Amino acid sequence: MKYVVVSGGVISGIGKGVLASSTGMLLKTLGLKVTSIKIDPYMNIDAGTMSPLEHGECFVLDDGGETDLDLGNYERYLGITLSRDHNITTGKIYSHVISRERRGDYLGKTVQIVPHLTNAIQDWIQRVSKIPVDDTGLEPDVCIIELGGTVGDIESAPFVEALRQFQFEVGRENFALIHVSLVPVIHGEQKTKPTQAAIKDLRSLGLIPDMIACRCSEELNRSTIDKIAMFCHVGPEQVVNVHDVNSTYHVPLLLLKQHMIDYLHSRLKLGEVPLTLEDKERGSQLLTNWENMTKNLDDSDDVVKIALVGKYTNLKDSYLSVTKSLEHASMKCRRQLEILWVEASNLEPETQEVDKNKFHDSWNKLSSADGILVPGGFGTRGIEGMILAAKWARESGVPFLGVCLGLQVAAIEFARNVIGRPNSSSTEFLDETLLAPEDQVVIYMPEIDKEHMGGTMRLGLRPTIFQPNSEWSNIRKLYGEVNEVHERHRHRYEINPKIVNDMESRGFIFVGKDETGQRCEIFELKGHPYYVGTQYHPEYTSKVLEPSRPFWGLVAAASGTLGEVIKDINLSEGNENE
C-alpha cells in the first residue's frame, strides 16, 4: 500500500480537498485503485449535528455516515464509495481509545497521547486504507490522506505526530507528503515568506515535504519557484504551481502538465505495483474522458440559469454537493451554468415591508431563471419563501426540482393551492396539536428518536421502487426505465400516507416509494415540463463524469433538451443491457 498525505499551511480553506482529489484522480489514470481518508481535528464525533453555516454541508455516505464535505469531493472525482470510517475525527479517535481503556485493553497502563492515541490513529489508517471502494472489490493500491486544518494548530498535533511515526512504519518508498501553501500577491509581488515559514514549521515536527503545492491567484513566476525551492530545501520540480483556474475540474490537468504524476511514480516506485492490461486501459480511458469533459466545459457558450432557493445561502459550501451536481449536469448538457442564489426568506411578503430592494431583487432572480431548485434543510425559517418558489414554478411551467425539504414544501404548496387546504403544513413547522389531521401533509417518521439528534435520522443508501403505471414519468425515464434505484437519505420527516390519494387524484403522482409501498420517495407532476421532487438526496451520488439523474433532468429541461437526453440515456443503457 502506498500513502500520499496532503497537508496545509498558512491558512485553512486553501484547497487541500481539491488537490487531494485531483492527485487521486491522476493516480487512477495510471490504472491504480485509489482510496481516500480525511482527518478532521475537531472534537465532534461526526459532522451530523454541525451547522451548515459554520462547517459547510454534511455529506452522507452509503452506510449512513455523516461526514465532512471533502469526502464528497473524493467520491465525485474518483468515482468511489467510501464509508464512515474513512473520516477520522478527534472525537471519534478519542472515543475509540477511551472505550478500549474502559474494556481494559491497555492492561492497566497509563493511557497517553503518545503512544496510545498515535498508535490508534496509525492502526485506523492501515485498516481503513485496505477497504475496497470501487466495483472491482479489490484492495486499493494507493491511499490519499488529507490532514484537515493547518499544520501547527494544537488540534492537529496528535495527527501530525502519528503521521511522523507512520512514515517510518510503512517505509519511505510507500509514503509521500504534499504540502499545500499560500503564495499571496501583494502590490504585484508574489510573496514566499508564508510558505517558507510553513515548511519550517512542518520540518520541525518531523515531516519532510516531497512536493510543495503553491496556491496563488496567478501563475507563479520562475523566480518565485526557484526561491521557494532554495529556501525550502526541495528541487524546483517539487514545487507545483496551483494557480486559480476557471474551474476546479481543470486542476488535475494543471498538475499533469507539471509532471506531478511522473514525480510520484518515481518517488513511490509505482512501477512495482502489479497492474493488468485492463487496469491500464481503464486508466487511459479515464484521462481521455476527463480531457473531453473539460473541453466541453471550455467550449460551452449557451448559459443555463438555475435559481437555488435555500436558507443557508450566506455560505455557499452549505450546498456544495448540490452546486457540484448542477455543474456535472451542465457539463453533460454542454451548458455554462449560472446559479442565481436566492435566500428563501427574501421572497416572503414580510421582507417587502422591511427591504423592498431585497424583495424585488430576489423575485427578479427567480422569475428570470430557466429552472428552480429547492434543496434540503431544517427548521422553519424561509419555508414560506420556498413554498412561494414552488408555486411559481408550478404555475409558470418552469422546470423544478425539490430535494428532501424541497419535496415537502412542493407537496404543502399543492395541498394549499390545488386541493384547497390553505392551512396545510408540516409537523416540523407547527405542532401536530395545532394542525387538523387533514392538514398534516408532512409528518414525523414514527421510528425516529425525538430526544437525540446525532445519527438518529433515516440515513444512508436505501431502495426506491418505481410504482406500476409510472412509465410516463420523465424521472423514471432519466433513470433508464429501471424498476428500482438506490439513493442516499437524510431526513426525519415524510409525506403523510393519508394524503397521497387526494394528491394523486389531482396529478401530483408519487411515482417512487420505498420497499413497503408506504413511504413516498419521488413525486412528479403530470402535465408539467419537469416538476419533480425526491425525498432522498440525489446530489450525494453525483459524479463528475456521471451526473445525478434528477439534476441532469432539471438542467436538461431548463435547457430545452430533456427529450434528447432521455432518448440518449435509453439508447446507451439499452445497449449496455444487451
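Each residue, glycine too, has its Cβ placed from N, Cα and C.
Among the sequence features in Swiss-Prot, the mutagenesis site GLU161 to Lys is noted as follows: Increases the specific activity 2-fold and decreases sensitivity to CTP product inhibition 5-fold. Listed in sequence order, ILE113, VAL114, THR118, LEU205, GLY206 are the same-chain residues at least 6 apart in sequence whose CB falls under 8 Å from the CB of GLU161 (mutagenesis position). In the three-state DSSP scheme, GLU161 (mutagenesis position) falls into the helix class.
One entry in Swiss-Prot concerns the mutagenesis experiment HIS233 to Lys. Its note says: No effect on activity and product inhibition by CTP. In the shown protein chains, 12 other C-beta atoms lie within 10 A of the C-beta of HIS233 (mutagenesis position). According to its DSSP assignment, HIS233 (mutagenesis position) is coil.
Under the heading domain 'Glutamine amidotransferase type-1', Swiss-Prot lists 305-564, citing sequence analysis as support.
In the three-state DSSP reading, CYS404 (active site, for GATase activity) counts as coil. With a cut-off of 8 Å between CB atoms and residues at least 6 apart in sequence, the same chain places PRO375, GLY376, GLY377, ARG490, HIS491, THR534, GLN535, TYR536, HIS537 near CYS404 (active site, for GATase activity), listed in sequence order. Swiss-Prot lists CYS404 (among others) with the feature active site, for GATase activity, giving sequence analysis as the kind of evidence.
What Swiss-Prot lists as active site, for GATase activity is HIS537 (among others), and the listing cites sequence analysis. HIS537 (active site, for GATase activity) falls within neither a helix nor a strand when secondary structure is assigned with DSSP, and so counts as coil.
Residues or ranges marked as active site, for GATase activity in Swiss-Prot: GLU539 (among others). Residue density at GLU539 (active site, for GATase activity): 32 other Cβ atoms are found within 10 A of its Cβ, drawing on all protein chains shown.
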* Note the mean pLDDT of the domain 'Glutamine amidotransferase type-1' (305-564), expressed as a whole number. => 93
* Asked: Looking only at Cβ atoms, how many others are within 10 Å of the one on HIS537 (active site, for GATase activity)?
  -> 25
* Where GLU539 (active site, for GATase activity) and HIS233 (mutagenesis position) are concerned, what is their Cα separation in Å, rounded? -> 43
